[in-house]
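Annotation of the published mutagenesis TYR100 to Phe in Swiss-Prot: Some reduction of phosphorylation levels in platelets. Little change in cell spreading. Complete loss of phosphorylation. No change in subcellular location nor on in vitro actin binding. 40% decrease in cell spreading; when associated with F-1134; the original residue is retained in the structure shown. Under its mutagenesis entries, Swiss-Prot includes TYR160 to Phe with the note: No change of phosphorylation levels in platelets. Quoting Swiss-Prot on the mutagenesis of TYR537 to Phe: No change of phosphorylation levels in platelets. A mutagenesis experiment is reported in Swiss-Prot for this position, TYR692 to Phe, and the note states: No change of phosphorylation levels in platelets. Per Swiss-Prot, mutagenesis TYR1134 to Phe is noted as: Greatly reduced phosphorylation levels in platelets. Little change in cell spreading. Complete loss of phosphorylation. No change in subcellular location nor on in vitro actin binding. 40% decrease in cell spreading; when associated with F-100.
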Amino acid sequence: MPVFHTRTIESILEPVAQQISHLVIMHEEGEVDGKAIPDLTAPVSAVQAAVSNLVRVGKETVQTTEDQILKRDMPPAFIKVENACTKLVRAAQMLQADPYSVPARDYLIDGSRGILSGTSDLLLTFDEAEVRKIIRVCKGILEYLTVAEVVETMEDLVTYTKNLGPGMTKMAKMIDERQQELTHQEHRVMLVNSMNTVKELLPVLISAMKIFVTTKNTKSQGIEEALKNRNFTVEKMSAEINEIIRVLQLTSWDEDAWASKDTEAMKRALALIDSKMNQAKGWLRDPNAPPGDAGEQAIRQILDEAGKAGELCAGKERREILGTCKTLGQMTDQLADLRARGQGATPMAMQKAQQVSQGLDLLTAKVENAARKLEAMTNSKQAIAKKIDAAQNWLADPNGGSEGEEHIRGIMSEARKVAELCEEPKERDDILRSLGEISALTAKLSDLRRHGKGDSPEARALAKQIATSLQNLQSKTNRAVANTRPVKAAVHLEGKIEQAQRWIDNPTVDDRGVGQAAIRGLVAEGRRLANVMMGPYRQDLLAKCDRVDQLAAQLADLAARGEGESPQARAIAAQLQDSLKDLKARMQEAMTQEVSDVFSDTTTPIKLLAVAATAPSDTPNREEVFEERAANFENHAARLGATAEKAAAVGTANKTTVEGIQATVKSARELTPQVVSAARILLRNPGNQAAYEHFETMKNQWIDNVEKMTGLVDEAIDTKSLLDASEEAIKKDLDKCKVAMANMQPQMLVAGATSIARRANRILLVAKREVENSEDPKFREAVKAASDELSKTISPMVMDAKAVAGNISDPGLQKSFLDSGYRILGAVAKVREAFQPQEPDFPPPPPDLEHLHLTDELAPPKPPLPEGEVPPPRPPPPEEKDEEFPEQKAGEAINQPMMMAARQLHDEARKWSSKPVTVINEAAEAGVDIDEEDDADVEFSLPSDIEDDYEPELLLMPTNQPVNQPILAAAQSLHREATKWSSKGNDIIAAAKRMALLMAEMSRLVRGGSGNKRALIQCAKDIAKASDEVTRLAKEVAKQCTDKRIRTNLLQVCERIPTISTQLKILSTVKATMLGRTNISDEESEQATEMLVHNAQNLMQSVKETVREAEAASIKIRTDAGFTLRWVRKTPWYQ
């Protein structure tokens, strides 16, 4: 099957596929319509010459390379493409003699498919060799990083730095060139992010090594902390480089990124459970411990973390952990209620406390078992991935020693571990059967090699068979590991709501549990938010969570009994939909308030830690103050991370922002203990310049990361809501200050005034970011003016607060302070108003009917229609434009003979134009009728401004019936999104609706419904045309959008569409060559279908996201823009 994960491969395969599509159509015309196939001798001869050149250059490459895998994998690809070319030549010769020959048509279609598949195999094999070159450089850096452990002198450090620099530069250059070549945006982003992290960590590594060498050589205190800093940095850089190596080897969408994240999440949950257990047990043992104190909160946190772990499990494990959490939560509520009534020492309460204590131990054991299983399966999977390269190298080398056999045995051992942990017997048996086959084949190959027959045809065939079996075994183990994990809901709130809504609308359809998983995720986040709230607010949010939980369970129960469409189910679905809206609104309100509180000041704790670390050695209580501030800093960092995660989970962020928040939270958790270690080194070595510089490096890295986190959190929540919450919080702080003055409490006053100043500065930061993000001059001026006014009010308030604190009983000073506080409130209100959307100016009301009267004059007659005029003819469609082969840029490394030969094949395919003049002329001379309109560009003659919104053709897509065809399901998903809006005056919506209909048609064609090869190929072309229209219009909207962030999001989404639509055309051609053929294996046909399905789903999703981003961008369109789109909801949101 063709793969096109690089731009070069895609650009070569596209014209080849385009011409093969014409051969497919010719074949079908001859087979179905009985038409003669024109003489193809000339174009086939040109392709034969290009293929021969490609093979010749490939063989020369094989002879000169030292890459054993390339030497092994190239020859089969040569044979494949040469055989296909031979069939094409044979077909051309037979058709020249008999244009109606049936065997010739068979050779034509099989040869066409083989040319495309064989060329793809050649390019992929060569590309894999290029990737191995990059990986070798990466592994060289990995090995050199371990040398950091033996650097103990400054001379060694200087040498190490000089040697590391060039290698890092080379790796960075190769990674940058590679990411530009990739077609998958996700892979590009992963490579860039990991490489940027490595670059950022390089100065940290040098700093950590320097302080280690300094402390060791001077025998100073803090050598253990220095060692931790160095080892942490080495491990972090190694992990990122290993991630680069993993991503480099991906040729399809990455579906395995969950493994390390889930393992980390479970370990973090277990660590937190362990840290809170003593506090929780202490509260349970003390019958007089009050409800709601730290001990009860510890129990809630344990249950919360265990619930997170349970959500990462599947099947029986999941049910047991979540069920235990729920039961213990209810028992804790009952115990708290008994103690609140003064009955904590009664036998019933004591028994309840003991049961909860035992239940916590049982719950912890279940989470530990789940974590061990996940880690074991993940480790085995990763071990197989690491060992398979060495095994393949051994198989490729006819003279390889026994060490390669050990690698194969190691792979089999890890696969056996996965099989033992499988819950599904069929999967387990399948893996074990593969292990038996590989063992027998490997023993046979080893025997041949021991007898000096390793280079014999039999041994080579065995090696190839084992290599294929190992790849299949890896796929089976990967699938088995993935199947032990639960279905994943979307990572952001809107995605979860959409998934939940789809299930609520159609609970009888099998969505693999995604909809219910989304609802569970929303409820879990709601309960996590409730845990940090107090009093009636907590109970209110928990009640909303319970309500959603109950309704979802009732609907699922009815669906399981086959009553998902009953009136009772419809009523419950409506209630569930309303309850979800209520829960979402309450969650976002609670989250915004928490962000306003926790992120009002992000850097003061680390600054106080720096002051404590640099305090003179004779400062009283120096150690105690440092430890207190270090603990405060760690708690503060933990709160920031937890709040940021909540903002990501229930905010309005898109997937990119959510993943960005998660990455910064992870970095903050890793960096925080390293900052404390660096501070402790400085504390124990006062005046040490190296220690000071190292602490500053770590501190600045932590601050930069938190600033990035803060910006992403601000993106994730509505700015207006954040400003409202901040304004309300300032009012409460001002009220506290009034109470403090009334009670003569200067410390309380200072705390309140400090909080007001921090919140005001936070508002200034938010406003500044929004000004930088906008290109709307009016908005920028309004926000900047309001921000400047607010900025001027903060210092006077602080000065007045200090004056009152010095003489708190002075009424005049109190009045001055309150006036300053009210001025800040007024300025904050003006900033908020600057973000308020302008209300439209409504026209004046119509006059009273009493004052209206009708005249006796008749309306003027209707003008006559023009006579004798004929509408102008429709202009001819534009010629298909072939993609140019990407020009080689100066300094690029892709100048190998292999690529030059591929370029020649590309050029030959282009010469064989989509409407070949020679073929048409020869056909015309032979009296053959060729319909040129078959290849005409599709024309959408119905402009969107006159399109009827009823759109009866959409009724072809049943929306309330179970859909088990993934392409049709993807089309319906886009269709639902597009039909929210009227297509009148909105070409993006019109094009999206056409794409949905075309994709529904493709679903029928791919699954063997009505239609033929030509219809499938034409359908893919039509989809590509509509895709180009969506992309063009989206870029026009982006160009006029004044919001930089929204514009970037829109461009990132829509730029994926052309690549995916091009791939759709190629895959449709491949699938068309298989329709109706009996010499195609079921496995090969299914593989082609799976690739086409995956591509179609990605295209529909990208267009759907483009529609959403375009609507958001249209709100921020330039007022003087000539380009406008009407966004009119068919069903308003308030209905």
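For all residues, glycine too, the Cβ spot is worked out from N, Cα and C.
Here the original residues stay in place, and none of the substitutions has been built in.
Mapped onto this structure are the features recorded in Swiss-Prot.
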{"residue": "TYR100", "record": "mutagenesis position", "DSSP class": "coil"}
{"residue": "TYR160", "record": "mutagenesis position", "DSSP class": "helix"}
{"residue": "TYR537", "record": "mutagenesis position", "DSSP class": "helix"}
{"residue": "TYR692", "record": "mutagenesis position", "DSSP class": "helix"}
### Task
Look at each of the mutagenesis positions, TYR160, TYR537, and point out the one with the fewest other Cβ atoms around it within 10 Å.
TYR537
### Query
Given the mutagenesis positions TYR160, TYR537, TYR692, which one's Cα is the least distant from that of TYR100 (mutagenesis position)?
TYR160
### Summary
Long-range Cβ list for TYR692 (mutagenesis position), cut-off under 8 Å, min separation 6+ in sequence, same chain only, gives THR614, LEU682
### Task
Would you count the other CB atoms within 10 A of the CB of TYR100 (mutagenesis position), including those on all shown protein chains?
12
### Summary
Integer Å value for the Cα distance linking TYR537 (mutagenesis position) with TYR160 (mutagenesis position) is 58
